Structure formats: C-alpha cells, structure tokens
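Per Swiss-Prot, these features apply:
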- Gly19, Lys20, Thr21, Thr40, Gly66, Lys121, Asp123, Lys156: GTP binding site (BINDING)
- Thr21, Thr40, Asp63: Mg(2+) binding site (BINDING)
- Tyr17 to Phe: No change in autophagosome targeting under fed condition. Decreased autophagosome targeting under starved condition (MUTAGEN)
- Ser22 to Asn: Predominantly in the GTP-bound state. No effect on subcellular location (MUTAGEN)
- Ser67 to Leu: Increased GTPase activity. Decreased autophagosome targeting under fed and starved conditions (MUTAGEN)
- Ser67 to Gln: Increase in GTPase activity. No effect neither on prenylation, nor on subcellular location (MUTAGEN)
- Asp123 to Ile: Accumulates in punctate structures in both cytoplasmic and nuclear compartments. Disrupts the integrity of the nuclear envelope (MUTAGEN)
- Tyr172 to Phe: No change in autophagosome targeting under fed condition. Decreased autophagosome targeting under starved condition (MUTAGEN)
Amino acid sequence: MSGQRVDVKVVMLGKEYVGKTSLVERYVHDRFLVGPYQNTIGAAFVAKVMCVGDRTVTLGIWDTAGSERYEAMSRIYYRGAKAAIVCYDLTDSSSFERAKFWVKELRSLEEGCQIYLCGTKSDLLEEDRRRRRVDFHDVQDYADNIKAQLFETSSKTGQSVDELFQKVAEDYVSVAAFQVMTEDKGVDLSQKANPYFYSCCHH
C-alpha cells in the first residue's frame, strides 16, 4: 500500500454560528475573515491534499448548514462519511447539546464514521475565561464515552486547527492499513459542488 492515494470524506456538523465555515477557511486557506459570514445553504465542498507518511491523502470536506431547517439535507451530505467533525461554541452551552444530537444521528446512520468533537472560539476564552459555558472535563467525559477525540480550537488564531485535520487524516490512514482495500471507498470528488483542491504536499 506504499504510496497509495487515499480519499477521505469528512463532514462538518454543528449548530449555526458555531464557526464551522471559519474552521474550514483557516485550515484550507490559512485565513480568518472578519465580519459576518453568509449562512451556508445545504453544504459547501472543498478538498485539500496532504501527506501522511508516504501516502497522499485527499480530505474532501463538506461544510454543512447548521440551521435546523436543513437537517434532512445534511443527512445527504454525511452519508458515507469516514470522519465527522462535530462543532460546538465554547461560549454557548446550547451548541454542545446540539452537538450531542448530531452524534446520535451519526451513530444511528453511519456507525463506521469516526467522530471528532471540536470546541470553537477558544480565543474568546483567552480574552475572558468567564465566557466559557461548556466545561472541558464534561466534554472530555462525553468524548471518552462515545470514543471520540476532543479538540478546542480557534479559527482566529489557528490554535489546534491543523492538528485536528492532521489527526483525522492520520487516523483514517491507520485504519486503512489494517484493511484490504480493493477499490477507493472515499469521497467521490466528481460530485456536484464546484470542488476546489488545495495541496500541502511538497516533493
């Protein structure tokens, strides 16, 4: 399997305004856009190529709408996902409760999907610790219970963003190394949505 290309479908889930799009912008474009984002309708797609060992990994990232009215549509996008980054706002306790909803959805519909819990806007806590509304230890206990990994991130400063996506890729490659793969089972990069590709592999 040396030098094999690996495609991984990754879905971003979470309540609206938790910062899913900002997270993707920071990872793919290494930028933080100031000002209000236009709400995602349905889902936005972007792909980024990276290297894990001697493998070329393409993360196909689906940034789904957080509004409850798009719930049914979101299910279309996370079908077949190998990894899900479930986001919540560290300053909004209701967003963590909403994250639990998405975890239940994934567990019932995509049992093989690896879940990563992602607390966002950690920079706001650096400014004022009293703004925290989601206790780290409570989330860690929950993550342990559902066998998920936990990251607290800031799209503004870039804290732990690259580490999160790197871990997603490394975990999938590790799992793939123990499986007999006769064909690509990752994201179909020909799907509609005007895919854009960004590479961080350098030869």
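Cβ from N, Cα, C; glycine included.
Heads up, this one's the original sequence, none of the swaps are in it.
The number of other CB atoms found within 10 A of the CB of Asp123 (mutagenesis position), across every protein chain shown, is 16. Close to Asp63 (Mg(2+) binding site), meaning Cα to Cα within 10 A, are none of the mutagenesis positions out of Tyr17, Asp123, Tyr172. Considering only the recorded positions Thr21, Ser22, the Cβ with the fewest other Cβ atoms within 10 Å is that of Thr21.
If you check the recorded positions Asp123, Lys156, Tyr172 against Ser22 (mutagenesis position), the ones with a Cα inside 10 Å of its Cα are Lys156.
Highest local Cβ density among the binding-site residues Lys20, Lys121, Lys156 belongs to Lys20, counted as other Cβ atoms within 10 Å over all protein chains shown. Within the group of recorded positions (Tyr17, Gly19, Asp63, Tyr172), the Cβ with the highest number of other Cβ atoms inside 10 Å belongs to Gly19. On a Cα basis, Asp123 (mutagenesis position) lies 16 Å away from Thr21 (GTP binding site). Note on proximity: among Tyr17, Asp123, Tyr172, the mutagenesis positions of the record, the Cα nearest Lys156 (GTP binding site) is that of Asp123. The separation of Lys121 (GTP binding site) from Tyr17 (mutagenesis position), Cα to Cα, is 11 Å.
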